[in-house]
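Heads up: the structure comes next, in structure tokens.
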Amino acid sequence: MGNCNACVRPDSKESKPSSKPKKPNRDRKLNPFAGDFTRSPAPIRVLKDVIPMSNQTQISDKYILGRELGRGEFGITYLCTDRETHEALACKSISKRKLRTAVDIEDVRREVAIMSTLPEHPNVVKLKASYEDNENVHLVMELCEGGELFDRIVARGHYTERAAAAVARTIAEVVMMCHSNGVMHRDLKPENFLFANKKENSPLKAIDFGLSVFFKPGDKFTEIVGSPYYMAPEVLKRDYGPGVDVWSAGVIIYILLCGVPPFWAETEQGVALAILRGVLDFKRDPWPQISESAKSLVKQMLDPDPTKRLTAQQVLAHPWIQNAKKAPNVPLGDIVRSRLKQFSMMNRFKKKVLRVIAEHLSIQEVEVIKNMFSLMDDDKDGKITYPELKAGLQKVGSQLGEPEIKMLMEVADVDGNGFLDYGEFVAVIIHLQKIENDELFKLAFMFFDKDGSTYIELDELREALADELGEPDASVLSDIMREVDTDKDGRINYDEFVTMMKAGTDWRKASRQYSRERFKSLSINLMKDGSLHLHDALTGQTVPV
């Protein structure tokens with residue numbers, strides 16, 4: 001993706017005042033979500049031994065790096081060929097310059113450790129080798145070139161409950177294998193399952209262990225991670241274990257069977273509230289035609305009480321999974337394939353928006369928050385106590401009362417040590433200033449609004465969605481336009497664009513740090529409005545503080 005090459009021009013005839021994004025001022029606007037929250041961006045020191053056990057030889061001695069396959073926050077994935085065997089592989093080259101915090105480095109180390117620890121499995125992408133030089137960490141792994149799960153389903157002309165059961169079994173086996181080896185994936189979603197090749201009988205492979213963690217029985221975790229649609233209620237409550245993977249797998253199976261997520265809303269907080277309520281819709285098509293056995297499994301995988309939810313082993317023992325080959329072979333209908341196609345294409349559009357946003361995350365804008373942290377940290381020990389937070393908020397003109405400040409302190413202090421480190425402080429600032437990163441939304445909107453009309457029109461949407469898979473078909477474009485274009489004028493204005501991006505977006509695609517801080521802010525909001533306590537009353541559980 002390149003730089004924004006179009007500017008928004010006023011159109012007095014067409015544009016509405018509320019829908020027209022103003023040209024951003026990069027010098028004034030605050031953006032706390034970019035890059036390095038703990039040190040100045042220059043000079044950049046060279047990290048050594050990010051992966052201590054990596055190969056000491058150069059990657060070029062064994063492999064030839066070819067064309068680019070994809071691009072993420074920290075690096076680029078290339079086609080990679082073994083010099084001796086000529087085997088085609090993938091190499092994820094992670095830029096060490098972009099590993100700006102200790103958390104970033106630990107994420108990479110843990111991902112490599114987990115992929116190295118997991119035994120070889122036909123449905124998990126295999127890490128072949130890791131290399132490290134002055135500029136990059138290189139992870140050489142199996143190549144998956146068969147496309148994403150939903151794209152394959154949509155491409156087939158015939159889609160049945162039996163086919164969905166076969167995919168569900170594979171996903172459950174992956175979860176079972178991970179859990180039996182002490183690994184919690186924490187980010188199961190359709191995009192993280194790819195087909196190895198384009199053959200009809202290609203194995204499905206789980207990828208992306210970047211948010212995975214090792215666990216022991218009884219361990220509890222508090223960090224809010226994952227993707228909004230697939231997040232278990234106990235993740236939002238910051239008290240969870242491996243049952244979150246079963247929940248996420250249950251969400252995927254629900255989508256496989258009907259084409260839409262079970263918990264949906266127009267905002268991130270709305271999605272979270274739907275998850276906490278846990279009400280499943282089994283009434284609209286095609287659910288009346290789906291077997292009771294399938295519905296039974298989904299209900300038990302999406303039980304909001306993790307102590308009552310099925311384990312991965314119990315999922316595999318469920319009759320619907322055990323008898324997957326005997327599941328009804330009646331087509332689920334064009335409506336499911338159409339919904340899956342739209343869901344997949346909408347995700348692709350959001351990913352392109354996130355790519356644009358990622359390219360505009362500016363390190364320099366973080367200085368304002370760094371200065372605020374320094375101002376409040378009276379004794380300069382790198383942490384902020386409750387008295388310092390209270391006094392500091394008064395210094396910057398906050399009108400919050402003592403009860404609200406105490407609640408902010410309790411929720412933002414994720415590790416419970418009684419003070420806020422820099423990362424926890426950023427979450428407080430996001431919440432207080434209600435920063436939804438409108439500046440970055442405006443930049444992204446301008447990128448897709450090629451003619452500067454202050455609208456994204458059908459041709460511009462088509463261009464945005466065209467990729468290596470070719471032109472999107474007209475019906476999918478119409479469906480996306482119909483969903484996003486709420487005022488039904490045949491085009492997407494800025495407000496409609498922002499609403500789309502605030503519904504279930506995986507912000508980790510733009511920035512892991514931004515994603516983490518958004519979820520902390522979401523937790524603060526849910527705690528503040530009593531939503532988590534409502535969920536406690538329904539399930540009999542409590543939220544740790």
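Just so it is clear, glycine is given a Cβ too, placed from its N, Cα and C backbone atoms.
Worth saying up front: this structure is predicted, and the values here are computed from it rather than measured.
Non-local neighbourhood of LYS92 (mutagenesis position): GLY72, GLY75, ILE76, THR77, HIS138, LEU139, MET141, each in the same chain, at least six residues away, with C-beta under 8 Å from its C-beta. Under mutagenesis, Swiss-Prot gives LYS92 to Met with this note: Loss of function.
According to Swiss-Prot, the active site, proton acceptor annotation covers ASP187, on the basis of sequence analysis.
Annotation source Swiss-Prot lists domain 'EF-hand 1' at 364-399, citing sequence analysis.
Residues or ranges marked as domain 'EF-hand 2' in Swiss-Prot: 400-435. A mean pLDDT of 64 is what the model gives for the domain 'EF-hand 2' (400-435).
Annotation source Swiss-Prot lists domain 'EF-hand 4' at 472-507, citing sequence analysis.
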Which number gives the other C-beta atoms within 10 angstroms of the C-beta of ASP187 (active site, proton acceptor), all protein chains shown included?
22
When DSSP is mapped onto helix/strand/coil, what comes out for ASP187 (active site, proton acceptor)?
coil
